[in-house]
Amino acid sequence: ASFBZAPPGBVKSGEKIFKTKCAQCHTVDKGAGHKQGPNLNGLFGRQSGTTPGYSYSAANKNMAVIWGENTLYDYLLNPKKYIPGTKMVFPGLKKPQERADLIAYLKEATA
C-alpha cells in the first residue's frame with residue numbers, strides 16, 4: 001500500500017514515535033550536528049546520501065532517492081529492504097498509522 005492510501009498522520013503521535021524510536025540516532029534541529037545517523041533537518045526534497053558532513057554507506061548514496069512522503073512511507077516499512085546495505089539498523093515501522101504519524105511529524109519538524 002502506498003502513502004496515498006495511508007491514514008491521515010498525527011503530528012503529536014509522530015513526535016512520540018520519533019522520540020522513542022529515532023532520536024537516539026537522529027536529530028531534526030537546524031544546525032545541530034550529526035549523531036549516529038544524519039541530522040534530518042531539510043529532509044523533504046533532498047536526495048538520499050547527500051547531507052553535508054555525514055559519512056553515508058555507498059548503498060545510501062547510490063540509491064539516489066528523493067525523500068518525500070511516498071519514499072519515506074516505503075522506506076520506513078523496511079529500511080534494509082528498501083536500501084540494501086544501509087547503515088541504519090532500525091527494523092522499520094510495520095503499522096501504516098505509525099509511518100503516517102512519523103512522516104507528519106518529520107514534515108513539520110524538519111522544515
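Heads up, residue numbers simply count up from 1 along the chain you see.
Glycine too: its Cβ is placed from the backbone N, Cα and C atoms.
Under the heading heme c binding site, Swiss-Prot lists CYS22, CYS25, HIS26, MET88. According to Swiss-Prot, the naturally occurring change UNK4 to Ser is described as follows: In 30% of the molecules.
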Euclidean distance between Cα atoms of UNK4 (variant position) and CYS25 (heme c binding site), Å
28
Taking CYS22, CYS25, HIS26, MET88 as the record's heme c-binding set, what's the max Cα pairwise distance in Å, rounded to a whole number?
11
Cβ-centroid neighbours of heme c site CYS22, CYS25, HIS26, MET88, 8 Å, sequence order
ALA23, GLN24, LYS35, GLN36, GLY37, LEU40, PHE90
Using Cβ-Cβ distances, find the residues under 8 Å from HIS26 (heme c binding site) that belong to the same chain and are at least 6 apart in sequence, listing them in sequence order.
PHE18, LYS35, GLN36, GLY37, PRO38, ASN39, LEU40
Reduce the DSSP letter at CYS25 (heme c binding site) to three states and note it down.
coil
Fewest-neighbour residue among binding-site residues, criterion Cβ within 10 Å, set CYS22, CYS25, MET88:
CYS25
Let me know how many other Cβ atoms fall within 10 Å of the Cβ of UNK4 (variant position).
8
Between UNK4 (variant position) and CYS22 (heme c binding site), how many Å separate their Cα atoms?
24
Taking DSSP three-state, what's UNK4 (variant position) in: helix, strand or coil?
helix
Going by DSSP, give the three-state secondary structure for MET88 (heme c binding site).
coil
